[in-house]
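If you check Swiss-Prot, you get these features:
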MUTAGEN   Trp57 to Arg  In Nef*4; complete loss of Nef-induced CD4 down-regulation
MUTAGEN   Asp108 to Ala  Complete loss of Nef-PTE1 interaction and Nef-induced CD4 down-modulation
MUTAGEN   Asp111 to Gly  Complete loss of Nef-PTE1 interaction and Nef-induced CD4 down-modulation
MUTAGEN   Leu112 to Asp  Complete loss of Nef-PTE1 interaction and Nef-induced CD4 down-modulation
MUTAGEN   Asp123 to Gly  In Nef*4; complete loss of Nef-PTE1 interaction, Nef-induced CD4 and MHC-I down-regulation and enhancement of infectivity
MUTAGEN   Asn126 to Ser  No effect
Amino acid sequence: MGGKWSKSSVVGWPAVRERMRRAEPAADGVGAVSRDLEKHGAITSSNTAATNADCAWLEAQEEEEVGFPVTPQVPLRPMTYKAAVDLSHFLKEKGGLEGLIHSQRRQDILDLWIYHTQGYFPDWQNYTPEPGVRYPLTFGWCYKLVPVEPDKVEEANKGENTRLLHPVSLHGMDDPEREVLEWRFDSRLAFHHVARELHPEY
């Protein structure tokens, strides 16, 4: 009656199949690579460093050896709604991002840390493009980017102790709108996908 692989009683297979069936879907708003991970369980040939900016960025980070000297400690997976909410609250409890001035370099460091420790591909932390408050495209991520008042930026840059390369001193050079932004926790973003309402095209 068939080979040993034709039987459903292969040790452990029913548990693996059930685990695959119960895998959480990727959160709304994640990138193409995370969609591949959700659908196929791996990065497909349609997403390479040549065709996908997130893959190219990650490859460059690994080649430069900046950031973290370790390889991912867990399997690669897409960011899910539950994981985004949990990560947001974890960072809030640890006091990690609240009020921290945003820069692309700081976002890259956060993405690399999460990639290496949690296995989430770094294409999930994207924000709406307009000036003003930037809302996360990934549903469940509870940090939005809020412009810092110009007088606070000027106050931070007064005196002799100003650090020229600190993100607040760069006056928004990383930002297309030239705004100085800070991460701000907003628990309502776990229940209300503002980015989807403002930009249904994403």
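Placement of Cβ uses the backbone N, Cα and C atoms for every residue, glycine included.
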By a simple count, how many Cβ atoms lie within 10 Å of the Cβ of Asp123 (mutagenesis position), its own Cβ left out?
26
Distance, Leu112 (mutagenesis position) to Trp57 (mutagenesis position) (CA atoms, angstrom):
10
For the mutagenesis positions Asp108, Asp111, which one has the sparsest Cβ surroundings, going by other Cβ atoms within 10 Å?
Asp108
Give me the CA-CA distance between Asp111 (mutagenesis position) and Asn126 (mutagenesis position), in Å, as a whole number.
11
Taking just the CA atoms, what is the gap between Asn126 (mutagenesis position) and Asp108 (mutagenesis position) in Å?
12
